[in-house]
Amino acid sequence: MDMQVQRPITSGSRQAPDPYDQYLESRGLYRKHTARDASSLFRVIAEQMYDTQMLHYEIRLECVRFMTLKRRIFEKEIPGDFDSYMQDMSKPKTYGTMTELRAMSCLYRRNVILYEPYNMGTSVVFNRRYAENFRVFFNNENHFDSVYDVEYIERAAICQSIAFKLLYQKLFKLPDVSFAVEIMLHPHTFNWDRFNVEFDDKGYMVRIHCTDGRVFKLDLPGDTNCILENYKLCNFHSTNGNQSINARKGGRLEIKNQEERKASGSSGHEPNDLLPMCPNRLESCVRQLLDDGISPFPYKVAKSMDPYMYRNIEFDCWNDMRKEAKLYNVYINDYNFKVGAKCKVELPNETEMYTCHVQNISKDKNYCHVFVERIGKEIVVPYESLHPLPPDEYRPWSLPFRYHRQMPRLPLPKYAGKANKSSKWKKNKLFEMDQYFEHSKCDLMPYMPVDNCYQGVHIQDDEQRDHNDPEQNDQNPTTEQRDREEPQAQKQHQRTKASRVQPQNSSSSQNQEVSGSAAPPPTQYMNYVPMIPSRPGHLPPPWPASPMAIAEEFPFPISGTPHPPPTEGCVYMPFGGYGPPPPGAVALSGPHPFMPLPSPPLNVTGIGEPRRSLHPNGEDLPVDMVTLRYFYNMGVDLHWRMSHHTPPDELGMFGYHQQNNTDQQAGRTVVIGATEDNLTAVESTPPPSPEVANATEQSPLEKSAYAKRNLNSVKVRGKRPEQLQDIKDSLGPAAFLPTPTPSPSSNGSQFSFYTTPSPHHHLITPPRLLQPPPPPPIFYHKAGPPQLGGAAQGQTPYAWGMPAPVVSPYEVINNYNMDPSAQPQQQQPATLQPAPLSVQSQPAAVYAATRHH
């Protein structure tokens, strides 16, 4: 006999602890949940009267009969018609109330102890001579449960375990049932390092002694049956031939296998050895399945066989039936069909019922229109001839897509071979685009056009290049490299011509006529084009923050006459995703590695677009020295700029040699070598306010390239800026960059100062160089060139909160000569007088309001 440890009684069917249950259990009571349907009251009375809930409908009918006989007592407590009420109460879908509880108390001669949430019970005495009571738990949802003492539940758990063990051990004859229950429900209580076992003469394990006092008796193969469907897969039972049930199972399986072999046409001489699922001959199949992590029977069955765990079998069965009915959407004991229901119809003079679909039902439910699948037409049948579908013929609908993510995923097959392994880099392996991409599906574009801007520029250039391709082919001798690339270049050439879009303005393509001997004009390589209209024949100057802004350092002028842009503004967006700042000159300190894309040399021999050199021996490089020298020099210059050093041969091209900062240097030498279109990044003018968009003449500051500084080293800047001298002059405040700008949220009481950047010769790491240029700052003044209109007076079209530019703070003193032709060491009066401005457009109107609060 098995010896087990003492444990407190627990509930095996409750999924989560209920606070009401915990309150009752702390006081020695146990709440047994009943099915949450309309018959909960009658289930409680049937269980407490007859120890089963299966008689709940009979209890309902007895209650209705008793209330009908005692009509004079219960009629006054029922609102409305008493007969209609009794007729509805006889139906299973009508909820019972306190009136029915009183009637059944009088019927069965018992008083009631009514429990409510957080209440120890209220005794309702109908007659003092009644010796027993109904213990009912009631909540506000019109639901009733049974309440028992904990001692009663302990005895019920023992009886339940005995009943299930008799079923599985004596009827099914499964081996080692008690041991399997302990392993499944209490695996943490086993200490396999300390235990004793006993063996018989044949080597079978017959008993296990645990250190905590538990003793488990193990079964022998002759007294049990195999848990597997085919006992031949279990060496524990297949070696014993005295099993009648297993022999019958094996005989049926053997006959079935022989029939399958005959049907398939095999000779029947195949080896009959099957891979055993339980290979150990001295260990039972149940223990071997447990060792493999397989449950020999459901956990609910194991809970029912545990004497210290009570399982609410009635509630579990009802819950399973409810889930099954909800899953398969079947009518269970209900003939209340709806339109669209799939059911069976009983036709006259037919021996079997046919599957049909309800199309229409009359209001009185006397007849209905159904579509019969067998005959393929719609007929009218009586409503009583409809019957629910049997469970084996019902096929549920497909689950919605939102439930698919909860279903198990199908495992993807693993690719065999070396493709599944992590590939290692080899230097002798080079990337060939032809091996991975098709030419017809791979188009390499230098930029991404938005709204087809400047379309005529590239279309005309392609057309001119197409006309000149045959002549270039005649002039250039054939080489091995051109012979290899000629077929691919022709395919690319044909595809480019086929996918070419016709220009919208055909007259623009006829303005230029190119002769056969003349070289085609270079393509205009541009990264950004401001969204402002420009006059014909003039390309808008780039802002200093753009990659084309360092004109002093990289003087690559665009050769040829630029093509006129369209009248409306347009943009070429680069692949980097950095949008252009608003038009206007924005300061940027020091040289940076961003540079414009220069035009290639015109005397390059070859066909089609240039390609990358991939061969290790360099056989795919151009044969002409001009192209090699051009790109080699470009790489050397890029290397110097990436390391943030100045190339030795370009020192004379700079407009300055030191950082232009008067706050840190007492004196400097200014080298004037810039023109009108090439402004340095340090001495550029901040963007103007939109209020001056209607001005007709630019400020003199825009026409001057350099501004000399005040070399007064005695001046000390305080916390707040000093009062400006000669405030009526428009040149001084317009170029006064370190002047703090008032914040719009502080009403002019707070100002933003700009910090001094690091010198240009400071070494910066390459990752920092690849960052995009900083956004433009916010300047709140009214002097400057014409700007876009459309903004309100006193507002700025740019968003507040943008970071300040990295500039060198400096001042331009009044009467300082801004003319580029002047000498850098001399101060001369200004030769160009500014145009008279209105009072509202003068800088004094901007700074006076915030400085004199």
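Residue positions begin at 1 at the first shown residue.
The backbone N, Cα and C atoms fix where each Cβ goes, glycine too.
Annotation for Asp37 (mutagenesis position): same-chain Cβ neighbours under 8 Å, separated by at least 6 residues, are Trp318. In three-state terms derived from DSSP, Asp37 (mutagenesis position) belongs to neither a helical nor a strand segment and is classed as coil. Here Swiss-Prot flags Asp37 (among others) as active site, drawing on experimental evidence.
Residues or ranges marked as active site, nucleophile in Swiss-Prot (evidence: experimental evidence): Ser40. Same-chain residues at least 6 positions away in sequence with a Cβ under 8 Å from that of Ser40 (mutagenesis position) are, in sequence order, Thr34, Tyr95, Gly96, His143, Phe144, Asp145.
Look at His143 (active site): DSSP puts it in coil. According to Swiss-Prot, the active site annotation covers His143 (among others), on the basis of experimental evidence.
The domain 'Tudor' annotation in Swiss-Prot covers 336-396, and the record cites sequence analysis as its basis. With DSSP states grouped into helix (H, G, I), strand (E, B) and coil, the domain 'Tudor' (336-396) comes out at 6 helix, 26 strand, 29 coil.
Recorded in Swiss-Prot as a mutagenesis result, Asp37 to Ala carries the remark: Loss of deubiquitinase activity.
The annotation that Swiss-Prot gives for the mutagenesis experiment Ser40 to Ala reads: Loss of deubiquitinase activity.
The annotation that Swiss-Prot gives for the mutagenesis experiment Ser40 to Cys reads: Loss of deubiquitinase activity.
Within 10 Å of the C-beta of Cys343 (mutagenesis position) we count 19 further C-beta atoms, all protein chains included. Experimental mutagenesis at this site is recorded by Swiss-Prot as Cys343 to Tyr, annotated: Fails to accumulate in the oocyte during oogenesis.
Under its mutagenesis entries, Swiss-Prot includes Cys442 to Ser with the note: Reduces protein aggregation and deubiquitinase activity.
Here Swiss-Prot notes a mutagenesis experiment, Cys453 to Ser, with the remark: Reduces protein aggregation and deubiquitinase activity.
Among the sequence features in Swiss-Prot, the mutagenesis site Cys570 to Ser is noted as follows: Reduces protein aggregation and deubiquitinase activity.
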Using all protein chains in view, find how many other C-beta atoms are within 10 Å of the C-beta of His143 (active site). 18
